[in-house]
Amino acid sequence: MKIAVAGSGYVGLSLGVLLSLQNEVTIVDILPSKVDKINNGLSPIQDEYIEYYLKSKQLSIKATLDSKAAYKEAELVIIATPTNYNSRINYFDTQHVETVIKEVLSVNSHATLIIKSTIPIGFITEMRQKFQTDRIIFSPEFLRESKALYDNLYPSRIIVSCEENDSPKVKADAEKFALLLKSAAKKNNVPVLIMGASEAEAVKLFANTYLALRVAYFNELDTYAESRKLNSHMIIQGISYDDRIGMHYNNPSFGYGGYCLPKDTKQLLANYNNIPQTLIEAIVSSNNVRKSYIAKQIINVLKEQESPVKVVGVYRLIMKSNSDNFRESAIKDVIDILKSKDIKIIIYEPMLNKLESEDQSVLVNDLENFKKQANIIVTNRYDNELQDVKNKVYSRDIFGRD
């Protein structure tokens, strides 16, 4: 089967690699550098499994800048373009998705379009009405950055949307796509759910909001424990051994961040509109309170320093260990709060060559020099290369994992 994938981020590329084991896949992107890397067997993103599969597996995959040619020949078109949250309108920016839909429909009269981008509840219905076609369906992704292909190989569940009154072809394509994902997976007995588009859209947003809820819950627990000088580690262990709660997703942090949780929680809150709720709004608020609290704690530690020059060293901007993503990283908001107090910031981030021009922080990518300059080293996730300056480190990373 010929499949086109719009977007070579961690969602699009992981799906492209997965499906190219048994199908002919063309990845479409607007960046020549990404296209060149993929065509040379290199991954443009950090993902151990994607890197290995591109290098070592027999894949039928290519990348192109020629979107129309790719879409024209495809039987299925997977759309995995960004949908960033627009704080001005309090809604996802879906213009890239809509642009691809319009382009595909203009050159291809038979392909079914499968949206993998995270979208607002009701978006598929809106697009079907706008473009007067039922050939647009949704399949939510449940992937972790840097582990996207692994999560496609070992999925927790597969969800594809389909409506009762859809044409036989669209129904067949929805089932076919679910089967493609299931047959490519290494995990046995993966649950497959076919449901309405709005229900599938809701699953994605509510699932991520629940994960944000867990992060916020354990962060508030940690705030209480630190404020009362209690052992946060022991409290969390004591709670988490309850099977109903579980010893997972319970490690305190500076706040949830990354590409998905911040925008998905805000979008779900926007979708509620006039529907009664308090919890969803509280999750978003809790995350902001946590970041403010962390900044305050750092300032308090600085005040105890005898040095006349106060320098905060930020160790890594990445949100998670082994990630290459800084988007919506909680530490960036903490930095902004500290800078508003005229505190000098130096940053160690080896994945950056320079900071944005308006950033008043200083990039120090010589680790030993960074350690010497900083009065206090702040890190969301602890790394063993800080072991020799452990007495300088402020982190709420209790379990040494994400």
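Residue 1 is the first one shown; counting continues down the chain.
In case you wondered, yes, glycine gets a Cβ from its N, Cα and C as well.
No noted substitution is present; original residues retained.
Swiss-Prot lists Cys260 with the feature active site, nucleophile. The annotation NAD(+) binding site is assigned in Swiss-Prot to 2-19, Asp29, Lys34, Thr83, Thr118, Glu145, Lys263, Arg327. According to Swiss-Prot, the feature substrate binding site maps to Phe142, Leu143, Arg144, Glu145, Lys204, Tyr249, Asn250, Asn251, Pro252, Ser253, Gly257, Met319, Lys320, Asp402. Listed in Swiss-Prot as a mutagenesis experiment, Thr118 to Ala is described as follows: Increases Km for substrate 3-fold. Increases Km for NAD 6-fold. Reduces catalytic activity 160-fold. Here Swiss-Prot notes a mutagenesis experiment, Glu141 to Gln, with the remark: Increases Km for substrate 3-fold. Increases Km for NAD 2-fold. Reduces catalytic activity about 10-fold. One mutagenesis experiment catalogued in Swiss-Prot, Glu145 to Gln, is accompanied by this note: Increases Km for substrate 6-fold. Increases Km for NAD 3-fold. Reduces catalytic activity about 10-fold. Under its mutagenesis entries, Swiss-Prot includes Cys260 to Ala or Ser with the note: Loss of activity.
Everything Swiss-Prot records as a feature, shown here on the structure.
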{"residue": "Ser14", "record": "NAD(+) binding site", "contacts (Cβ under 8 Å, 6+ apart)": "Asp47, Tyr49, Ile50, Leu143, Ala148, Leu149, Asp151, Asn152"}
{"residue": "Leu18", "record": "NAD(+) binding site", "contacts (Cβ under 8 Å, 6+ apart)": "Leu149, Asn152, Leu153, Leu181, Ala184"}
{"residue": "Glu141", "record": "mutagenesis position", "contacts (Cβ under 8 Å, 6+ apart)": "Val11, Leu15, Ala80, Lys116, Thr118, Lys204"}
{"residue": "Phe142", "record": "substrate binding site", "contacts (Cβ under 8 Å, 6+ apart)": "Asp151, Pro155, Ser156, Arg157, Lys204, Ala207"}
{"residue": "Arg144", "record": "substrate binding site", "contacts (Cβ under 8 Å, 6+ apart)": "Asp151"}
{"residue": "Asn250", "record": "substrate binding site", "contacts (Cβ under 8 Å, 6+ apart)": "Arg214, Phe218, Ile236, Ile239, Ser240, Phe399"}
{"residue": "Gly257", "record": "substrate binding site", "contacts (Cβ under 8 Å, 6+ apart)": "Met319, Arg327, Glu328, Ser329, Ala330, Ile331, Lys332"}
{"residue": "Cys260", "record": "mutagenesis position", "contacts (Cβ under 8 Å, 6+ apart)": "Thr118, Asn208"}
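Under DSSP, Ser14 (NAD(+) binding site) is assigned to a helix (H, G or I) in the three-state scheme. Across the structure, Pro252 (substrate binding site) and Thr83 (NAD(+) binding site) are spaced 28 Å apart at their Cα atoms. Counting only residues at least six positions away in the same chain, the Cβ atoms of Asn23, Glu24, Thr26, Glu73, Ala74, Glu75, Leu76 sit under 8 Å from the Cβ of Lys2 (NAD(+) binding site). Put plainly, the binding-site residues Lys204, Lys320, Arg327 were compared by Cβ crowding within 10 Å, and the winner is Lys204. The subset of recorded positions (Ala6, Tyr10, Thr83, Glu145) lying with their Cα within 10 Å of the Cα of Lys320 (substrate binding site) consists of Glu145, given in sequence order. Distance noted between the C-alpha atoms of Glu145 (mutagenesis position) and Tyr10 (NAD(+) binding site) is 7 Å. For Pro252 (substrate binding site), other Cβ atoms within 10 Å of its Cβ number 25. The Cβ of Tyr10 (NAD(+) binding site) lies under 8 Å from the Cβ of Ile45, Asp47, Leu143, Glu145, Ser146, Ala148, each of these being in the same chain and 6 or more residues away along the sequence. DSSP gives Ala6 (NAD(+) binding site) a strand state.
Residues Phe142, Leu143, Arg144, Glu145, Lys204, Tyr249, Asn250, Asn251, Pro252, Ser253, Gly257, Met319, Lys320, Asp402 are recorded as binding substrate; their most distant pair of Cα atoms lies 23 Å apart.
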